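Asker: Starting off with a structure, shown below.
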Amino acid sequence: MAARNKQKKRAEPESDLCFAGKPMSVVESTIRWPHRYQSKKTKLQAPTKKPANKGGKKEDEEIIKQAKCHFDKALVDGVLINLNDDVYVTGLPGKLKFIAKVIELFEADDGVPYCRFRWYYRPEDTLIERFSHLVQPKRVFLSNDENDNPLTCIWSKVNIAKVPLPKITSRIEQRVIPPCDYYYDMKYEVPYLNFTSADDGSDASSSLSSDSALNCFENLHKDEKFLLDLYSGCGAMSTGFCMGASISGVKLITKWSVDINKFACDSLKLNHPETEVRNEAAEDFLALLKEWKRLCEKFSLVSSTEPVESISELEDEEVEENDDIDEASTGAELEPGEFEVEKFLGIMFGDPQGTGEKTLQLMVRWKGYNSSYDTWEPYSGLGNCKEKLKEYVIDGFKSHLLPLPGTVYTVCGGPPCQGISGYNRYRNNEAPLEDQKNQQLLVFLDIIDFLKPNYVLMENVVDLLRFSKGFLARHAVASFVAMNYQTRLGMMAAGSYGLPQLRNRVFLWAAQPSEKLPPYPLPTHEVAKKFNTPKEFKDLQVGRIQMEFLKLDNALTLADAISDLPPVTNYVANDVMDYNDAAPKTEFENFISLKRSETLLPAFGGDPTRRLFDHQPLVLGDDDLERVSYIPKQKGANYRDMPGVLVHNNKAEINPRFRAKLKSGKNVVPAYAISFIKGKSKKPFGRLWGDEIVNTVVTRAEPHNQCVIHPMQNRVLSVRENARLQGFPDCYKLCGTIKEKYIQVGNAVAVPVGVALGYAFGMASQGLTDDEPVIKLPFKYPECMQAKDQI
């Protein structure tokens, strides 16, 4: 790939390679390539380098060669090559030849014949790299990379066909590729490693499928677009995303969410009663969707488009034999031990009976019994309840109980990949996808392949790029491209969007061919930190390339976010309290503490009053609480300030002559604090300070090896204080134990990052963005969270 960006070594002149025909007219040449025909006077005054592309990098600039004349054709081995023909270009020894499009033929002012190439990339030369086998054979990508090369670099002509990028629908359509050596339907652009449609005339309206489910969906919900939040946690990403979309003018609703954590699901349901919250594993959710589609086809609610293998045990033939025998409708007397189904209440794919085998299950309300007798029953045993089943499926179809292919406009989610975490000492570097902890990435991709949404936003930790040379990121992009999705990759730091927290994360956009690929929102605030990202991916940090042109607000600090919160002790029993008339001291505090009715959040969720929720710290044991009391209330204080600690050459050790004791008789300075990173860390029992920016909000609050102690109070930061560092509105109440709430907040995508991405999505989905990979935000967080009718 690097070889394309350097001038090729000039080959020896060959008699069978030359320009053909007469030179083009001076007038036409100067109109088409004015930069090649600068006068000597102009050349002395003008820049000697070609300006970088808008949003591009300085290192992309190149010396502009001056021309005597231009040609529109050349002769290579007796074969005529015209402008815009595709050619093989002499490559490196032992390697495949390069592929390029000839976009200029000219004789330089020194008499040397040149051509200008626009390069094609094979899959293995792109971000896809080692996963080129996932992409269709003969498929190449036209890049935006261009440069001048001696005419002698041309090896031969090659036949490359441009074909339309097909719609992504649930219908099986045989794609017709004309006879060719290669074909392309996408462009590959190095900034943000974009794969975009090569069809510049795409029409967003053409993205609608002919599937009956989608047609029904569009008719019923013309003004609404539905979002599925996978691995949703407590809903931070989708909450911010929908608010951002709303600011852009798009009504996006989180219609479905899926997460395996019950407490996180409870939190999401409390704040978003409009959402169908599924507390189950993503792979079970996918199995359920396939069965749901089969049921909808069975009752002629959607047309059958392609075979979906049934996972249930009930065969259609058995049901057909009993079509006329429905105990619920015949009024026949029940046999002893039989019960009559009154109605179905729910559906899942699982094993509630504990048999060891997961199957399709329905929640049954039994006739003559109350809800305490409701049970999950396997679908295979409900063959005599066809009418009740049909009624349930029809009602579920109308209410969009579960998503069907074509009914989901956007999917967002962060598939957990603990197998790549830097905290995992047993990572599988050679084959990360063989690690069960990374399997959810494949499940996520399978769900996308089944539902075929218009847009996808995938989030993950930066280790996605750092681990094993970006193995999982490359696999994800290759999979999306193989499904014919456009993709764009970037990294965004929470602090860049109005939070006193660094927290850098990877975000991957994917969009259907006929949709506009969303850009990344440029930062609004300063972040004075260099992120530890691989050199290959450093330009994926959103705003890095454009930083010198941005006017950013000052970075927020911890005090800016939490100074108005009432003081609390180590133990707080109640998770609801008043603000105690404490007035917000900063703009951030003013807007983050708005009542729900004053924000862009759905008005019918959560608590409508202005109360303070979850301002509870993790309860420290007596020993740790006493240790915290030894930490001075000053900047940079930590366990090294405890009595009996000596520091030499930035390494802490115990004073052998003095060992302070706690009231319990244990040592004030625990051994784990001294041994952590061999005594060189300052994190154990570290006290935060008001003018600081927190590195990353984590899922636990123990102070043993991290800096989480409140600046002026002898306790760790509360759940609500952590939530503010993540940008949660104060009205967003959480469910579960205090430890569970810390986990939900720590796992969340920072809300303002979601807002910024939602706005970019909304603008792109309306066709209001250009082809640039970034967009400037017209607002700041959390001011943007205020509802328009409250301004």
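Any Cβ shown, glycine's included, is placed from N, Cα and C.
Summarising the annotation, Swiss-Prot assigns domain 'BAH' to 79-199 and lists sequence analysis as the type of evidence. Swiss-Prot documents ASP148 to Gly as a naturally occurring variant and attaches the note In strain: cv. Metz-0. What Swiss-Prot says about the natural variant THR196 to Ile is this: In strain: cv. Kl-0. Quoting Swiss-Prot on the natural variant ALA198 to Thr: In strain: cv. No-0. Here Swiss-Prot flags 225-768 as domain 'SAM-dependent MTase C5-type'. Annotated domain 'Chromo' per Swiss-Prot: 339-404, in sequence order, evidence recorded as sequence analysis. Under the heading active site, Swiss-Prot lists CYS417. Under its natural variant entries, Swiss-Prot includes ASP560 to Val with the note: In strain: cv. Landsberg erecta, cv. No-0 and cv. RLD. According to Swiss-Prot, the natural variant PHE604 to Cys carries the following note: In strain: cv. Nd-1, Nd-0 and cv. Kl-0.
Any idea what these are sitting next to in the structure?
Answerer: In the predicted structure, the domain 'BAH' (79-199) carries a mean pLDDT of 93.
Taking the Cβ of ASP148 (variant position) as centre and 10 Å as the limit, one finds 18 other Cβ atoms among all the protein chains shown. Classification of ASP148 (variant position) by DSSP places it within a strand.
The DSSP secondary structure for THR196 (variant position) is strand. Non-local contacts of THR196 (variant position) by the CB criterion (under 8 A, 6+ apart in sequence, same chain) comprise MET186, LYS187, GLU189, GLN486, ARG488, LEU517, ASP771.
For ALA198 (variant position), the number of other Cβ atoms no farther than 10 Å from its own Cβ, over all displayed protein chains, is 18.
With DSSP states grouped into helix (H, G, I), strand (E, B) and coil, the domain 'Chromo' (339-404) comes out at 20 helix, 22 strand, 24 coil.
Applying an 8 A CB threshold to same-chain residues 6+ apart, the list for CYS417 (active site) reads LYS437, ASN438, GLN440, LEU441, ASN460, VAL461, ASP463, LEU464, LEU472. According to DSSP, CYS417 (active site) is assigned to coil rather than to any helix or strand.
In sequence order, PRO500, THR586, PHE588, GLU589 are the residues near ASP560 (variant position), counting only same-chain partners six or more apart with C-beta under 8 A.
For PHE604 (variant position), the count of additional Cβ atoms within 10 Å of its Cβ stands at 11 [all protein chains shown].
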Asker: From the Cα of ALA198 (variant position) across to the Cα of PHE604 (variant position), what is the distance in angstrom?
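Answerer: Checking the Cα atoms of PHE604 (variant position) and ALA198 (variant position) gives a distance of 44 Å.
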Asker: What does the structure give for the C-alpha distance between ALA198 (variant position) and ASP148 (variant position)? Integer Å is fine.
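Answerer: Cα-Cα distance, ALA198 (variant position) to ASP148 (variant position): 23 Å.
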Asker: Helix, strand or coil: which one is PHE604 (variant position) in, per DSSP?
Answerer: coil
Asker: Tell me whether ASP560 (variant position) sits in a helix, a strand or coil according to DSSP.
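Answerer: Note: ASP560 (variant position) is helical by DSSP.
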